[in-house]
Amino acid sequence: NNFFQGYNLLFQHSLFASYMDWFHAFNCSLLLGVLVFVTLLFGYLIFSTFYFKSKKIEYQFGELLCSIFPTIILLMQMVPSLSLLYYYGLMNLDSNLTVKVTGHQWYWSYEYSDIPGLEFDSYMKSLDQLNLGEPRLLEVDNRCVIPCDTNIRFCITSADVIHAWALNSLSVKLDAMSGILSTFSYSFPMVGVFYGQCSEICGANHSFMPIALEVTLLDNFKSWCFGTME
(Lines of atoms letter the chains of each structure in order from A and count residues from 1; the text may use other names and numbers.)
(Lines give C-alpha, C1' and ligand atoms only; values in the text may rest on other atoms or scores of the structure.)
Protein backbone atom coordinates (compact mmCIF):
# COMPACT_ATOMS: atom_id res chain seq x y z
CA ASN A 1 0.00 0.00 0.00
CA ASN A 2 2.88 2.39 0.72
CA PHE A 3 4.23 1.96 -2.82
CA PHE A 4 1.98 4.78 -4.07
CA GLN A 5 2.07 6.86 -0.86
CA GLY A 6 2.58 10.47 -1.90
CA TYR A 7 3.09 9.56 -5.55
CA ASN A 8 2.53 12.68 -7.68
CA LEU A 9 0.96 14.48 -4.70
CA LEU A 10 2.23 17.27 -2.47
CA PHE A 11 3.11 16.52 1.13
CA GLN A 12 -0.13 17.06 3.02
CA HIS A 13 -0.12 19.26 6.12
CA SER A 14 -3.53 18.50 7.60
CA LEU A 15 -5.09 15.36 9.06
CA PHE A 16 -7.91 15.07 6.55
CA ALA A 17 -5.58 15.69 3.61
CA SER A 18 -3.22 12.98 4.93
CA TYR A 19 -6.13 10.54 5.10
CA MET A 20 -7.07 11.44 1.54
CA ASP A 21 -3.48 10.86 0.46
CA TRP A 22 -3.55 7.42 2.11
CA PHE A 23 -6.89 6.63 0.43
CA HIS A 24 -5.39 7.59 -2.94
CA ALA A 25 -2.44 5.26 -2.33
CA PHE A 26 -4.77 2.48 -1.19
CA ASN A 27 -6.91 2.78 -4.32
CA CYS A 28 -3.84 2.81 -6.57
CA SER A 29 -2.65 -0.39 -4.92
CA LEU A 30 -6.05 -1.98 -5.48
CA LEU A 31 -6.05 -0.93 -9.12
CA LEU A 32 -2.61 -2.45 -9.59
CA GLY A 33 -3.83 -5.69 -8.05
CA VAL A 34 -6.91 -5.70 -10.28
CA LEU A 35 -4.75 -5.11 -13.36
CA VAL A 36 -2.47 -8.03 -12.49
CA PHE A 37 -5.42 -10.31 -11.70
CA VAL A 38 -7.31 -9.50 -14.90
CA THR A 39 -4.15 -9.94 -16.99
CA LEU A 40 -3.49 -13.38 -15.49
CA LEU A 41 -7.15 -14.35 -15.84
CA PHE A 42 -7.26 -13.41 -19.52
CA GLY A 43 -3.99 -15.24 -20.09
CA TYR A 44 -5.42 -18.35 -18.47
CA LEU A 45 -8.64 -18.11 -20.50
CA ILE A 46 -6.74 -17.71 -23.78
CA PHE A 47 -4.47 -20.63 -22.91
CA SER A 48 -7.35 -22.89 -21.85
CA THR A 49 -9.36 -22.00 -24.97
CA PHE A 50 -6.65 -23.36 -27.25
CA TYR A 51 -5.52 -26.17 -24.95
CA PHE A 52 -8.99 -27.55 -24.27
CA LYS A 53 -10.66 -26.53 -27.54
CA SER A 54 -11.65 -30.14 -28.31
CA LYS A 55 -13.29 -30.64 -24.91
CA LYS A 56 -16.52 -29.32 -23.51
CA ILE A 57 -15.71 -27.71 -20.19
CA GLU A 58 -17.87 -25.50 -17.99
CA TYR A 59 -15.97 -22.66 -16.38
CA GLN A 60 -18.04 -22.56 -13.20
CA PHE A 61 -15.07 -21.72 -11.02
CA GLY A 62 -14.06 -18.87 -13.33
CA GLU A 63 -17.59 -17.50 -13.37
CA LEU A 64 -17.76 -17.66 -9.58
CA LEU A 65 -14.38 -15.95 -9.28
CA CYS A 66 -15.43 -13.15 -11.64
CA SER A 67 -18.47 -12.53 -9.44
CA ILE A 68 -16.79 -12.66 -6.05
CA PHE A 69 -13.61 -10.72 -6.88
CA PRO A 70 -15.32 -7.43 -7.94
CA THR A 71 -17.53 -7.61 -4.85
CA ILE A 72 -14.50 -7.89 -2.58
CA ILE A 73 -12.80 -4.97 -4.35
CA LEU A 74 -15.88 -2.76 -3.93
CA LEU A 75 -16.13 -3.64 -0.23
CA MET A 76 -12.44 -2.82 0.26
CA GLN A 77 -13.05 0.60 -1.29
CA MET A 78 -16.33 1.22 0.51
CA VAL A 79 -15.05 0.79 4.08
CA PRO A 80 -12.29 3.48 4.03
CA SER A 81 -14.46 5.76 1.88
CA LEU A 82 -17.31 5.71 4.41
CA SER A 83 -14.81 6.17 7.23
CA LEU A 84 -13.47 9.33 5.56
CA LEU A 85 -16.99 10.67 5.03
CA TYR A 86 -17.83 9.99 8.69
CA TYR A 87 -14.65 11.71 9.87
CA TYR A 88 -15.36 14.73 7.68
CA GLY A 89 -18.90 14.90 9.05
CA LEU A 90 -17.57 14.91 12.62
CA MET A 91 -15.23 17.78 11.74
CA ASN A 92 -18.17 19.87 10.53
CA LEU A 93 -20.24 19.27 13.67
CA ASP A 94 -18.09 21.33 16.01
CA SER A 95 -15.65 24.20 15.57
CA ASN A 96 -13.68 26.40 17.95
CA LEU A 97 -13.18 29.32 15.59
CA THR A 98 -14.99 30.64 12.53
CA VAL A 99 -13.22 32.56 9.77
CA LYS A 100 -15.22 34.21 6.99
CA VAL A 101 -13.32 34.54 3.71
CA THR A 102 -14.62 36.93 1.04
CA GLY A 103 -13.20 37.12 -2.46
CA HIS A 104 -12.92 40.46 -4.26
CA GLN A 105 -11.39 41.62 -7.52
CA TRP A 106 -8.51 41.05 -6.74
CA TYR A 107 -7.85 40.46 -3.06
CA TRP A 108 -9.23 38.52 -0.10
CA SER A 109 -10.96 39.73 3.05
CA TYR A 110 -10.88 37.82 6.35
CA GLU A 111 -13.28 38.23 9.25
CA TYR A 112 -12.98 36.32 12.53
CA SER A 113 -16.61 35.98 13.51
CA ASP A 114 -15.87 34.87 17.10
CA ILE A 115 -13.53 37.82 17.74
CA PRO A 116 -15.38 41.16 17.38
CA GLY A 117 -13.49 43.78 15.40
CA LEU A 118 -10.92 41.41 13.91
CA GLU A 119 -11.19 41.75 10.14
CA PHE A 120 -8.80 42.87 7.41
CA ASP A 121 -8.03 42.79 3.70
CA SER A 122 -5.18 40.76 2.23
CA TYR A 123 -3.35 42.05 -0.86
CA MET A 124 -0.41 40.60 -2.74
CA LYS A 125 2.94 42.19 -1.90
CA SER A 126 4.71 43.96 -4.73
CA LEU A 127 8.34 43.16 -5.54
CA ASP A 128 9.70 46.14 -3.62
CA GLN A 129 7.75 45.10 -0.49
CA LEU A 130 9.07 41.54 -0.31
CA ASN A 131 11.39 40.57 2.54
CA LEU A 132 14.22 38.07 2.17
CA GLY A 133 12.87 34.56 1.66
CA GLU A 134 9.29 35.56 0.86
CA PRO A 135 7.94 34.00 -2.36
CA ARG A 136 7.18 36.23 -5.33
CA LEU A 137 3.49 36.48 -6.33
CA LEU A 138 2.46 34.48 -3.24
CA GLU A 139 3.26 36.64 -0.21
CA VAL A 140 0.60 39.02 1.11
CA ASP A 141 0.60 42.05 3.37
CA ASN A 142 -1.81 40.47 5.88
CA ARG A 143 -1.79 36.71 6.38
CA CYS A 144 -4.76 34.73 7.63
CA VAL A 145 -3.48 33.46 10.99
CA ILE A 146 -5.07 30.49 12.77
CA PRO A 147 -4.06 28.32 15.75
CA CYS A 148 -2.88 24.75 15.29
CA ASP A 149 -4.68 21.72 16.76
CA THR A 150 -7.94 23.67 16.63
CA ASN A 151 -11.02 22.87 14.59
CA ILE A 152 -11.55 25.89 12.32
CA ARG A 153 -14.70 26.56 10.31
CA PHE A 154 -14.13 28.52 7.11
CA CYS A 155 -17.06 30.30 5.45
CA ILE A 156 -16.26 31.19 1.85
CA THR A 157 -18.16 33.73 -0.25
CA SER A 158 -17.60 36.43 -2.87
CA ALA A 159 -18.41 40.12 -3.14
CA ASP A 160 -18.44 40.15 -6.96
CA VAL A 161 -17.51 37.43 -9.47
CA ILE A 162 -16.76 33.75 -8.83
CA HIS A 163 -13.44 33.06 -7.11
CA ALA A 164 -11.93 29.89 -5.63
CA TRP A 165 -10.05 29.72 -2.33
CA ALA A 166 -7.45 27.00 -2.95
CA LEU A 167 -4.41 25.74 -1.04
CA ASN A 168 -2.93 22.69 -2.74
CA SER A 169 -0.69 21.59 0.13
CA LEU A 170 -3.77 21.32 2.36
CA SER A 171 -6.06 19.72 -0.25
CA VAL A 172 -8.40 22.70 0.04
CA LYS A 173 -10.37 24.18 -2.84
CA LEU A 174 -13.74 25.82 -2.41
CA ASP A 175 -15.59 28.11 -4.81
CA ALA A 176 -16.44 31.60 -3.58
CA MET A 177 -19.74 32.70 -5.12
CA SER A 178 -21.70 35.87 -4.49
CA GLY A 179 -24.80 35.27 -2.37
CA ILE A 180 -23.71 31.75 -1.38
CA LEU A 181 -21.87 30.86 1.84
CA SER A 182 -19.85 27.66 1.42
CA THR A 183 -18.45 26.16 4.63
CA PHE A 184 -15.94 23.51 5.60
CA SER A 185 -14.04 22.67 8.78
CA TYR A 186 -10.36 21.84 9.13
CA SER A 187 -7.79 21.08 11.80
CA PHE A 188 -4.08 21.76 11.30
CA PRO A 189 -1.67 19.58 13.34
CA MET A 190 1.52 21.48 12.48
CA VAL A 191 2.66 25.09 12.36
CA GLY A 192 3.84 26.76 9.19
CA VAL A 193 2.93 29.13 6.37
CA PHE A 194 0.93 27.70 3.47
CA TYR A 195 0.39 29.48 0.18
CA GLY A 196 -2.33 29.20 -2.41
CA GLN A 197 -4.03 31.19 -5.14
CA CYS A 198 -7.44 31.90 -6.57
CA SER A 199 -8.03 28.98 -8.94
CA GLU A 200 -11.03 30.41 -10.77
CA ILE A 201 -10.40 32.84 -13.63
CA CYS A 202 -11.91 36.05 -12.26
CA GLY A 203 -10.59 38.86 -14.44
CA ALA A 204 -7.45 40.67 -15.53
CA ASN A 205 -5.58 40.34 -12.22
CA HIS A 206 -6.68 36.79 -11.45
CA SER A 207 -3.05 35.69 -11.13
CA PHE A 208 -2.34 38.35 -8.50
CA MET A 209 -4.66 37.42 -5.62
CA PRO A 210 -2.65 34.88 -3.58
CA ILE A 211 -3.59 33.25 -0.30
CA ALA A 212 -1.24 33.04 2.69
CA LEU A 213 -2.39 30.95 5.65
CA GLU A 214 -0.20 30.98 8.75
CA VAL A 215 -0.73 28.25 11.34
CA THR A 216 0.79 29.07 14.71
CA LEU A 217 0.62 28.08 18.37
CA LEU A 218 -2.42 29.13 20.36
CA ASP A 219 -0.48 31.58 22.57
CA ASN A 220 1.07 33.21 19.51
CA PHE A 221 -2.36 33.41 17.90
CA LYS A 222 -3.76 35.23 20.94
CA SER A 223 -0.86 37.70 20.87
CA TRP A 224 -1.42 38.26 17.14
CA CYS A 225 -5.12 38.94 17.74
CA PHE A 226 -4.41 41.60 20.37
CA GLY A 227 -1.71 43.18 18.21
CA THR A 228 -3.92 43.29 15.10
CA MET A 229 -6.88 44.89 16.89
CA GLU A 230 -4.77 47.64 18.49
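Keep in mind that glycine also has a Cβ here, set from the backbone N, Cα and C atoms.
Noted in Swiss-Prot for the protein shown:
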type	residues	note
VARIANT	VAL79 to Ile	In strain: SB146
BINDING	HIS163, CYS198, CYS202, MET209	Cu cation A1 binding site
BINDING	CYS198, GLU200, CYS202, HIS206	Cu cation A2 binding site
BINDING	GLU200	Mg(2+) binding site
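The structure, with features from Swiss-Prot marked on it.
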| residue | record | Cβ neighbours (10 Å) |
| --- | --- | --- |
| VAL79 | variant position | 10 |
| HIS163 | Cu cation A1 binding site | 30 |
| CYS198 | Cu cation A1 binding site | 25 |
| GLU200 | Cu cation A2 binding site | 18 |
| CYS202 | Cu cation A1 binding site | 21 |
| HIS206 | Cu cation A2 binding site | 16 |
| MET209 | Cu cation A1 binding site | 21 |
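Residues GLY103, TRP106, VAL161, ILE162, HIS163, ALA164, SER199, ILE201, GLY203, MET209 surround the recorded Cu cation A2 site, their Cβ atoms falling within 8 Å of the Cβ centroid of CYS198, GLU200, CYS202, HIS206, which are themselves excluded.
For the recorded Cu cation A1 site, residues HIS163, CYS198, CYS202, MET209 set the reference point as the centre of their Cβ atoms, and the other residues of that chain within 8 Å of it by Cβ are GLY103, GLN105, TRP106, TRP108, VAL161, ALA164, ALA176, GLN197, SER199, GLU200, GLY203, HIS206. Residue pair MET209 (Cu cation A1 binding site) / GLU200 (Cu cation A2 binding site) shows a Cα separation of 11 Å. In the three-state DSSP scheme, CYS202 (Cu cation A1 binding site) is classed as coil.
In this structure the alpha carbons, written CA, of HIS206 (Cu cation A2 binding site) and VAL79 (variant position) are 40 Å apart. On a Cα basis, VAL79 (variant position) lies 39 Å away from CYS202 (Cu cation A1 binding site).
The two recorded residues, GLU200 (Cu cation A2 binding site) and VAL79 (variant position), show a Cα separation of 33 Å. The two recorded residues HIS163 (Cu cation A1 binding site) and VAL79 (variant position) have their Cα atoms spaced 34 Å from each other. VAL79 (variant position) sits 34 Å from CYS198 (Cu cation A1 binding site), taking the Cα positions as reference.
A helical conformation is recorded for VAL79 (variant position) in the three-state DSSP classification.
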